[in-house]
Structures are given as structure tokens and as C-alpha cells.
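One structure is given below, encoded as C-alpha cells.
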Amino acid sequence: MPARWLLLLLALLLPPPGPGSFGRTSTVTLPETLLFVSTLDGSLHAVSKRTGSIKWTLKEDPVLQVPTHVEEPAFLPDPNDGSLYTLGGKNNEGLTKLPFTIPELVQASPCRSSDGILYMGKKQDIWYVIDLLTGEKQQTLSSAFADSLCPSTSLLYLGRTEYTITMYDTKTRELRWNATYFDYAASLPEDDVDYKMSHFVSNGDGLVVTVDSESGDVLWIQNYASPVVAFYVWQGEVLRKVVHINVAVETLRYLTFMSGEVGRITKWKYPFPKETEAKSKLTPTLYVGKYSTSLYASPSMVHEGVAVVPRGSTLPLLEGPQTDGVTIGDKGECVITPSTDLKFDPGLKGKSKLNYLRNYWLLIGHHETPLSASTKMLERFPNNLPKHRENVIPADSEKRSFEEVINIVGQTSDNTPTTVSQDVEEKLARAPAKPEAPVDSMLKDMATIILSTFLLVGWVAFIITYPLSVHQQRQLQHQQFQKELEKIQLLQQQQLPFHPHGDLTQDPEFLDSSGPFSESSGTSSPSPSPRASNHSLHPSSSASRAGTSPSLEQDDEDEETRMVIVGKISFCPKDVLGHGAEGTIVYKGMFDNRDVAVKRILPECFSFADREVQLLRESDEHPNVIRYFCTEKDRQFQYIAIELCAATLQEYVEQKDFAHLGLEPITLLHQTTSGLAHLHSLNIVHRDLKPHNILLSMPNAHGRIKAMISDFGLCKKLAVGRHSFSRRSGVPGTEGWIAPEMLSEDCKDNPTYTVDIFSAGCVFYYVISEGNHPFGKSLQRQANILLGACNLDCFHSDKHEDVIARELIEKMIAMDPQQRPSAKHVLKHPFFWSLEKQLQFFQDVSDRIEKEALDGPIVRQLERGGRAVVKMDWRENITVPLQTDLRKFRTYKGGSVRDLLRAMRNKKHHYRELPVEVQETLGSIPDDFVRYFTSRFPHLLSHTYQAMELCRHERLFQTYYWHEPTEPQPPVIPYAL
């Protein structure tokens, strides 16, 4: 139980609040002990310390207010204490922590930087007089005014301070950046052995877990809908801060062993799963989150398995980090604490800073704790203000960038601190003794203007005349090239060596741009020497300086052993991986010292290859879509380098001795569907999904493999706003895997994305049945598809897993395309749920319908056909110890699905209080417990899931159902009181 001990250790290390924190005031008697929770949206919740339930809420302005219209975000503020982080300096060194906060900047203002930026700060205090019983604001006290106050004995005085920092550019006369930070007046935390609670807060949302500091038990869990920034208790006459720990939401769920909807009191009623020692250690990070339309930063603790951006990294590439391994549950569902091994781009590598700033939202996530910057506070006042030597920073010789608005400087070579006055003396000594005369300055400006005018006129003339001469030269070269090309074709027929004309070989730009000789795209860069051919055979003698083509074969060499090199792609012709349609051959090759698969495509298919490459570029950032590297061309072929894979899905299923390497069938299907959902989100229809086009990757560093969708040759990119495509260009796909609407003459509507869902349904059955097809043998498949004659005999109606799989596959291969679910619907289906999630779903359903009327729409839907689900009387189908225990407390109806779910929920909640024989018959929670019921009532999960679709829009059930963004909201079914 390392996770539980770790949480207890963290709770003990928290500095607890001072004495008198439980309900003591000098003039007001608290009706109950309160805890005050401040959230990022400006709310102050008065909550019960015992349960965390909200008694009342005071709503004010958000804790942070930063501009949203600036092109580049200058700083990331911390809502916990007003700390500031920069997004990088001159060298894009990533996030950097500044050694001062917004309140400290306000304290130091007014000040001015050397590049003309004025800093202005404002601090405004305000007092709120609050009715302690209702939370109503009775009076507001500020320096401007004070309302009248009615006398009361239960009043609470809360002070709040507003810090505003503004930066103004004197050159552009525009506001550069500003921020407002609010904080409640409170004393600092103190040691208090009587305070027995520790608070853990998740980053990015309002989840709070309060733990008993001594036992480590979870006292209560609440979600306050906005990130929590501070906790306070009432001591004497003022608030006093209580220390809390910010934790990643994945880590918090891991530590408390929770999943699904939170918001109820939960304690550890069963031990944690066995985890490695390393995974139980928490690491400090910096979490960058988003509130409204702006970013903020906050310290956060994470456990091993949470992806962390390395220190000094800037934004990752758009294709995302490289994933060497992902921990996924046995049933295809990501576990609560996924373990990933991510490799981020170490830097921008020459990418423009503009693109970096436009994509700064990609910073959201956990980063390694940044280094602190060595900075100096600028305190140079404008000329019309009184100057003091210690407050003046002279103009710097270098123009400071926007990221250095607060004058971020490196440490001196001897690592000794330099004071502001010393810096002033050094720079005054280097300053010129006499300013430049105004007349000399005007003469220099006039000379500059005249020279610039002449240069501009000459440049315009060059731009006008140069394209004409270049166009004439290109026409002559093109005519000459056509003549030489005719010679090539004639000499190739006679198998004679060809010597191109000297003028052509002397023009590298012509060779690089003409096309038939060389073309690189994707991640491949042009050849360093444009004169060198991009296609060569090795071993072979080097090309002669006269321009002999090295791609022609030498009579004394074995063709099968030559290494073909085209640009950055190389391969050996004997390493054939497979053959495709239209003469396509796939070789094992190399690209940038990486093993790849090389597709060699004939000229007749160049247009299809270009379309495939374009679609690969758009979609390959997903881990379950084949990765594309580059494209090269020579005179005869086009070559596409893609990710090298170990096998196809067909080999995975049909070869009995195939090493699965931990990739279970349901996990494989989940990954395939995830890749398909990604394609559909990009308006791409695959149109040829089959086992042969689903590839399995090479094992990663952890020995794991994953499924990837490949072969984009028949893909269709739909225009924006379109959801269907025409059949006029033919019927794409492979016989036996084509949806019926593609071939049916009776179908008047154009096909849609659902053709892929049909093919995926066939693939699902193929994997689960270990090689069978829902529409029979290969010769009759397509005919059976048109007739709708499917056969799912491998599924048994008395087996829970088969019932769930059959229900999903029947929807996916439905004859009516509109009845098929989307890929995102499929991913939400119980087919992929873990046993833990199944149990949580049953519990949430029981909670939802507990007080619903028997004649209400939800209960009626749940009980419709329910007697068959519970086998007429579920009480007669459970073991005797459980029957005996159920009779002790309440009466259950044996023919009611609702009562069966209620019994499951009650026994799960009171599992530790059950007799030993009942615990033994139910088994451990959650796996054995949920199997106990689903094995006896195999249709229970499927029936309940379909019945509760009425509530799919409710927040409680959004984890279990998917609804399209454009789907109309159904009428709200209110909770029964």
C-alpha cells in the first residue's frame, strides 16, 4: 500500500495551522466549524470542515485578470501567491521563474525600463462585512465609500486586496501588458498539532481531497468547479491561511484510488493495487493551465507516469511528442494512472518565434520545475519626476526584447551580486561626455534618406527587369531539356549510356526545379549539392564530371545486392516486404539512420501517391495512424518512406504462434478505433479498412507494440461542411469489407463516414472470433453483405462479454448507415470498459434513480424488459450467504432491476462490514465483485447502459456516453427530491 503511506507522509509533512483554528472567534460564535476555500473564478466558499459541503459562497472578481488581446503572452502568473513566470528569454530557454511577485512589483512601482516602458502599480484594499449564517454581503468598506450597516451579532469581516500592474510603451504610446491579482488579507500559516486535516488540490479543476493527517484516510472529496488557490480558517478576528498541496489530477486519483464521478464521501475500503516504489514517489513540477482565455502557472506534485515537459524545452512540434510506451488496461481502456514515456523536442531548432507565440496554448501541461532568473528591479523614473541615484538605471547599450521587460539578466562572471548603484557608476563611466549636436544629427538623417531613395529605385528596376530575362532563359532551357529527354528515351530502349548536355548539368537551379530529376517533400531537405543526382546505386563507381547518370545499371554488378539511394531514402531491392496494387512494391529501407518501409510507386499512380502523402501529413500526429517521413522521386518511380511495422492484424489473428507482447485483442481494437476517430475528426474517410491495412508497430523500449491504421491510397478528404462523398468515381475498398450502401443501387444517399464503421465492425468480429467474418466465407461475403445476412454465432447469450460485444458489433454492421454509431460513440461503449468502470457505472446509476418515482421516465425505461434481465427473480440466482445477508436490513423486489442495482451499491458501500462468508462469496473489489453479478446476469450492463441513455447529457454520465456537439439537448429530467 505505498500510495496510501505516501499520502499519509505528505499529510504529516504539511505545516498545520495555528491554535484556535476550529471555530474560535472573539465576537462571533460560529454555528459550526468552517473552512474557507478560495477559487480562481473569484468565489470564496464557506464549507464544512467535516464534510466539505458548501454553506454559502461569496462571488467576487476572478483572482487573476490578464489581457487576452496581446499577440504574445508576456508572463504566466501564479494565482496562489502572484508569482510570475516568463515564457522564455532571448534563447527560448523555456519557462523561467522570476524572483518577485505581482504584489512586490506593485510595491516597487513606479519604475521605468531603458527601452521606454513605464511600470505603474496600484494597490486597493476593501473590506466585506458578511453575514456568517447566510453569506450575504452586509457592507462594503473602502477608501471611497462605506455603506450603512445594520447591527448584527454574527458578522464576519473579510479583507481583500487588489494589486494591479500596468506596463506602458512610451514609443508606441500603447498599453503593453497588465495584470490584476486579488488576495484575501490573512495571516501566514502556523504550526498547530490540533489541526488534523491536510488538503490536496488537483490542478486544472476544483477537485479537493481532504485527508486525516494521522491515519491517512480520506475524510471528504469535493469539486468546487474552479481551481482552488487558497484555504483559510478563522482565528481570532482574521483569516489565517492553511497550507495545501497542488497535485496533478491523475496523481490525486491515484493516491485516493478513485475513478468516475467524484463528489461523495469516500474512504479507503480496500487496499491500493500493487505499485512499484518508483511510481509512489512524487516529483515537484510546474503546471501550466488555462482559465477563460488566458494561461496561469502553479506548482504541482506528480507521480511517475504523468507526462512532464523537460526543463528548458519550448513548445513541442505539432505532431506531438514521440511515445515509446503507453500503459493501457487489458480491455482496451486507459487505466487511471497511464504510464507514458514521452520525448519532447529539445527546442525550436530554428523555427520562427512567431509560430512559437501563436501556438503558446500548447504549453498547457506539467513542466519540470523551472530555474529562477537572476533579475534586477528597474526603478528609473521619468525625467519630470525627482531622481535619486539608487533608483536610476541608465540606458543600456542593447535594446531589450519584450521577454526581458523586467530586465532579466544573467549572473556576472565572478558570481558576485551587482547593486543598482554600482551598475549606474559603471555605465556612467562608459557614457559619452557630450551629447551629439542637433544639427549634425539632422545632416546624418538627410544623407540616410537620400541614400535609401537611390537604393529603393534601383531595387524596383531590378525586380521589374529580372523576371523577364529569367523567363526567357527558362524557355530556352526547357526546349533544350525536351530534346535531351527524347534522347534519354531512345538510348534507354537501346540500353546505351547517356551523357546529358553540358549546359544542363551546369545549371543546378534548373535540375532542382524541373521536377523529373529530383523532388523532395515532407521532412526531407534538398540535397546539399544540387548537381549531385538524388538517385544512385551502390556499390558503383561515382558519376563522372561530365554528368553520367549514376542511376543506370553497371553490367558487372548484381542488381539484387545494390543499395538504391534516392535523396534521404535508401533500400536494397532484395528486401521486399510486400506487394500492393498497381505494381506498388514495399521495401525495407532507411531514412536518416532510421529503419522505415519504402513504398515504390509507378508513374501511373503518382497522382494517387501525392494525395496519399497529403493525407498522411495531415493525420500522422496520432499514435495509432502510420507515421509518414518523406517523399522522393527519380525518373522512374516515386518513393514514400513510412514507419516500419512488425506485422499486420491478419498475422496477429491467424498465426497461432504470434507474440502479442502484451497487446490484448480489446486493446488493439481500442487503438484502431482511436486512430479511425482521429481520421474522421480531420474529415478523412479511409474507405479500405481491413485486417491487412491495420499494422502492428515494432516493439518500443518497453517491449510493447501498438496498432496503427495504414494505406491511405483510397482515402477521401471531405470538404469543410460535407459529410458524404460521391460514388461516381467508382467503388473503393476490398471485396468482403465494403459497406452495403457502396454497392446497393437502391441507396439514393451518398456514402458517409459510416462506411468505415461498417468495415471496423467486421474487423471487430474478425479479431474476437479469431479469424471469422460476420458475413461468411470470402466468396460469399459481399453478396451476404448486400443481403444483410450476417452470422454472429461465436457469441453466446449467457456470457457477459459476448453480450456486450454482440450489441456493439450489430450496431456497427447495421444495414442502415444512420443506425451505426460514430467512432467516438464506439470508444465510449462498455465493450472497452474496465471492471472498475463497470462497477462505478452501476453505482452511479443506482445513486441517480434512488429517489426517482416508480412511474418516472427513467425508472420505467430501466424496468422495461427487466424481468428477463434479472431472470424473473434475481434473489434466487445469487448465493445463499448473500441472500441471507440481504434479508437482514430491507426488502428487495426480485423482479426489479432497480432493486438489484441498489443491492449491489449497498453491499459495495458496506463491504468491510459484511460477514466473512459474504465477502468470500462476493470476492475482492472491484474485479471479483462486479464479475459476481455480471456472470449471473449477463444482460445487466447492456440493458442498463441502453436504458440510461435518457440521462447521457447529465454531467454524471458524460464519462460513459458520447453525444455530438450539434446534437440537440433533450429536456432536462429533474432529480426527484
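Numbers here mean position along the shown chain, with the first residue as 1.
Just so you know, glycine gets a Cβ as well, placed from its N, Cα and C.
Don't expect the noted substitutions in this model, because it carries the original residues.
Positions annotated as active site, proton acceptor by Swiss-Prot, on the basis of similarity to another entry: D688. Reduced to three states, the DSSP call for D688 (active site, proton acceptor) is coil.
Non-local contacts of K599 (ATP binding site) by the CB criterion (under 8 A, 6+ apart in sequence, same chain) comprise G580, T584, I585, V586, A609, Y639, I640, I642. Sequence annotations record features per position, and here Swiss-Prot assigns ATP binding site to 577-585, K599, 643-645, 690-693, D711.
Sequence annotations record features per position, and here Swiss-Prot assigns domain 'Protein kinase' to 571-832 based on sequence analysis.
The domain 'KEN' annotation in Swiss-Prot covers 835-963 and is backed by sequence analysis.
Listed in Swiss-Prot is the mutagenesis experiment F889 to A, annotated as follows: Abolishes endoribonuclease activity. In the three-state DSSP scheme, F889 (mutagenesis position) is classed as coil. Residue environment of F889 (mutagenesis position) contains 9 other Cβ atoms, counted within 10 Å of its Cβ in all protein chains.
Around the Cβ of Y892 (mutagenesis position), a 10 Å sphere holds 17 further Cβ atoms from the protein chains shown. Quoted from Swiss-Prot, the note on mutagenesis experiment Y892 to A is: Abolishes endoribonuclease activity.
Here Swiss-Prot describes N906 to A as a published mutagenesis experiment; the accompanying note says: Abolishes endoribonuclease activity. In the three-state DSSP reading, N906 (mutagenesis position) counts as helix. In sequence order, F889 make up the list of same-chain residues 6 or more apart from N906 (mutagenesis position) whose Cβ falls under 8 Å from its Cβ.
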Length of the line joining the Cα atoms of C645 (ATP binding site) and D688 (active site, proton acceptor), in Å: 19
For H692 (ATP binding site), the number of other Cβ atoms found within 10 Å of its own Cβ: 17
Candidates L577, G583, D688, H692, namely the recorded positions, that fall within 10 Å of Y892 (mutagenesis position) by Cα distance: none
Cβ neighbours of L577 (ATP binding site) where a neighbour is any other Cβ within 10 Å: 15
Cβ neighbours of D688 (active site, proton acceptor) where a neighbour is any other Cβ within 10 Å: 21
Neighbourhood of G583 (ATP binding site) by C-beta distance under 8 A, where only residues 6 or more apart in the same chain count: L602, E604, C605
DSSP-derived class (H/G/I helix, E/B strand, else coil) of G580 (ATP binding site): coil
Helix-strand-coil residue split for the domain 'KEN' (835-963), DSSP-based: 85 helix, 0 strand, 44 coil
Pairwise CA distance, L577 (ATP binding site) versus D688 (active site, proton acceptor), rounded so that it is a whole Å: 20
